[in-house]
Amino acid sequence: MNEEEHNKSVHWSIVYRQLGNLLEQYEVEIARLKSQLVLEKKLRIQVEKELESVKTKQISSSASSKVSSNTIQELDSTTDEDEIPGSDTVDEEDPSLNAPFSEKNQSVKIPPHSPTLPVQNASAFVKPISVPLGNVKEEKFLDTNPIGAESFESSDGEMHLRARSPEDMILLRETQPLAPLDINTLGVSDNRQKKGTEKKRPFEPEFLNDDVIRGNKRKALPAYECPDCQKFYELHGPVKESSVAPTWNDENRLGGGSLPNCKHQPLVQKVGRHRKLNIPKPIPNGFWESDFVD
């Protein structure tokens, strides 16, 4: 068994040699295929050139055949026009054509005229000419206006303006354009309010300090001291609880007595203390000073 396995095994040098031979064969085959590709490309270029030359020849031959056919048709038409019956008689010169103008006028006799009546014996020298209606061509009247060529290209607005008087034309051209302007091209928005389309919005206060909060909610608000109110209190001094500002009313005037103390008077001592949801900004220094500058 060992001898059989030894015989089946192949040395690595033999395998290496076989692989080298295969690689050489592949390289030779690749070189052969590349040479075939080069030859095929050359043949393809030659065939394309031959096809282009054949196409140009066909185009030139077709153009020459068309030109020759047109010339033949023109020659046929000219020969048909020359072979008109009675053309030999036309070539003969008419002796009356070469006659002078005075001799031609002598053959025409002018009938006598009367001062009040129309021409007499007009049928003697005027021959009625009968022309078939089919041969008469109706000619359209041409526009004698110097701007007639431009009138076909003008707009409807300009045609309406031309029908007006010159004075109206001047006023219209000075006050308004020839055509209405488009608002979208001017970049101006249409600010006209549409009635009934806008819904009524709920009222929203413009200022933050307009809200009024009372009761227990007011106690929960943050307290702050206003320096301006405190300064006002210091300048005017505290108001005594026992004293009340005199008021000139009917009771004082008649009875001469003094009014009882007001229950809101102790609150004056707490001036400068505030409670608000949104604390306002402080007033700048010197805002309330009204002294005249020297």
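Start at 1 and count along the chain as shown; that gives each residue its number.
Yeah, the Cβs are placed from backbone N, Cα and C, and that goes for glycine too.
Spatially close to SER35 (mutagenesis position) yet at least six residues away along the chain is no residue at all, judged by Cβ distances under 8 angstroms. The mutagenesis experiment SER35 to Ala is recorded by Swiss-Prot, whose note states: Wild-type phosphorylation pattern.
The note that Swiss-Prot attaches to the published mutagenesis SER114 to Ala is: Lower levels of phosphorylation.
In Swiss-Prot, a mutagenesis experiment is listed as SER165 to Ala, annotated with the note Lower levels of phosphorylation.
Per Swiss-Prot, mutagenesis THR175 to Ala is noted as: Wild-type phosphorylation pattern.
The DSSP secondary structure for SER35 (mutagenesis position) is helix.
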